[in-house]
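Annotated features, as they stand in Swiss-Prot:
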type    : residues             : note
DOMAIN  : 266-355              : domain 'PpiC'
MUTAGEN : GLY312 to Ala or Arg : Cannot complement a surA null mutant or reduce the htrA-lacZ activity induced by periplasmic stresses
MUTAGEN : GLY313 to Ala or Arg : Cannot complement a surA null mutant or reduce the htrA-lacZ activity induced by periplasmic stresses
MUTAGEN : GLY347 to Ala        : Can complement the growth defect of surA skp double deletion mutant. Has originally been reported to eliminate PPIase activity and to result in the loss of its reported surA complementing function
MUTAGEN : ILE350 to Phe        : Cannot complement a surA null mutant or reduce the htrA-lacZ activity induced by periplasmic stresses
MUTAGEN : ILE350 to Ala        : Can complement the growth defect of surA skp double deletion mutant. Has originally been reported to eliminate PPIase activity and to result in the loss of its reported surA complementing function
Amino acid sequence: MMDSLRTAANSLVLKIIFGIIIVSFILTGVSGYLIGGGNNYAAKVNDQEISRGQFENAFNSERNRMQQQLGDQYSELAANEGYMKTLRQQVLNRLIDEALLDQYARELKLGISDEQVKQAIFATPAFQVDGKFDNSRYNGILNQMGMTADQYAQALRNQLTTQQLINGVAGTDFMLKGETDELAALVAQQRVVREATIDVNALAAKQPVTEQEIASYYEQNKNNFMTPEQFRVSYIKLDAATMQQPVSDADIQSYYDQHQDQFTQPQRTRYSIIQTKTEDEAKAVLDELNKGGDFAALAKEKSADIISARNGGDMGWLEDATIPDELKNAGLKEKGQLSGVIKSSVGFLIVRLDDIQPAKVKSLDEVRDDIAAKVKHEKALDAYYALQQKVSDAASNDTESLAGAEQAAGVKATQTGWFSKDNLPEELNFKPVADAIFNGGLVGENGAPGINSDIITVDGDRAFVLRISEHKPEAVKPLADVQEQVKALVQHNKAEQQAKVDAEKLLVDLKAGKGAEAMQAAGLKFGEPKTLSRSGRDPISQAAFALPLPAKDKPSYGMATDMQGNVVLLALDEVKQGSMPEDQKKAMVQGITQNNAQIVFEALMSNLRKEAKIKIGDALEQQ
């Protein structure tokens, strides 16, 4: 590697820092460059292996991301074996695509400079506080991992190179100015139309309907006249929030005594370092310090640790678990105390102890309110779980009624009115409860009451036990109950057909120049002109922009059906060429070029996959 990367590789701070950053790269598969393939690979892409470790890390990261995003809904997806299998395949496909892109980037000899790698490190959000690089946060996080600087720098370089390839592909599409102006004029075009509406509802009222037509329509469309499955439910609800228990001073003191670790802030230590490549350089720096030299100034001038040097050698506050062994073993006890020259894996160090914050246990008064809330909640949960078990046992022992469960709970069961899947009572509107009601397991035969449910828990602190007291299966409504509804539908259908036939005849006359007489005879006339834009998504706008351009002093005619189902005759009088502000034109071009770039990129990936030798590991093929 070039000198600046070797400098990074020999930085104590970077030795600490590089390990943790790779966690973020696992999300995009970059860790594949760091984990050895071995024979037990997840996939082999040409000669590059994607290890099982890389695949499992990527899959777990994606799963964790989804869990954070979806919350409680994720558990339902996780229980779906087919969905999780598909998710695993998607993650593997992504890793394969990234390997193909990496190989193609190397084939094109794309590269990233050392300075770009360094700037990417400084810009990593994980190491920033309030948008700025923070040395203390940097050290605290990165001492927890064991990845070398060389490994991380190469992984980051590979990721940036792949992104360079993607950006190159995405930036190849463009539009000429003439094309842009022509397209903008077309997109911004407006059309001036007049409308004449045939009111289908008015026609429907005039349509004669026979009993035979009503019966025939009913028979052919019975599924449209269903009464949904209906239920009446009796239930008992248990809620930990209603079971608050008193909390005594003794309870609070006991919790405080038993959980001291929760109220203890561990000791923190602050060090500054100067790192050199050779022992002679370190001795020279130590000599200057002993003569009164300014530590911060010397660190900025002479330290090889590129991160701490920017802060005058300051490494920020460190807890014991994050302090490197070199600093622990320096034996510094007093503030301002300097070490001698320390040999380390990254060169030579001079360390100064800047400050110590001793471990501190918060007083009982400081945490009393928090403890009281915790103890109260724990007592409520204990009472809730005890009552839940008692009610569950009672409901199981007497499955023919909720009487025993009522006695155990100390409350009477609540009885709902009739409801269906579409209007579940709000009090019962939880997925586990709905599943129990609607899965059929609690329904008795021929509408009779069924058995009691098991205890159904919701959100960990609420529970229900219920039984279906009455049930009505889904059924077709009798014709007598829906006759008027069926008649209206038949009339409306006949009116729609008549309106379209009438409109077609009028359209022929309009195009033949006989429209005035025909429209007058039909009791119709065109309304005032209105201007429509191409962006309109309604049926009238869509039909207007599908019409041929009008001739001079002669409208272009057409017909459409509006949002209410009425048939509308259209007269297109004028086409106005549009204009577009430059910012809108720029946004339009950007959208088109991005879409085209996506198409090109997908074609590239398809071709890379087609030409590659891809083998899925045996273990994954069997899953």
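Glycine is treated like the rest: Cβ placed from N, Cα and C.
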Item to complete: List nothing but the one residue from GLY312, GLY313 whose Cβ has the fewest other Cβ atoms within 10 Å; the candidates are the mutagenesis positions.
Response: GLY312
Worksheet item: What are the DSSP helix, strand and coil residue counts for the domain 'PpiC' (266-355)?
Response: 31 helix, 28 strand, 31 coil
Worksheet entry | Per-region confidence, the domain 'PpiC' (266-355) (mean pLDDT, whole number) | 90
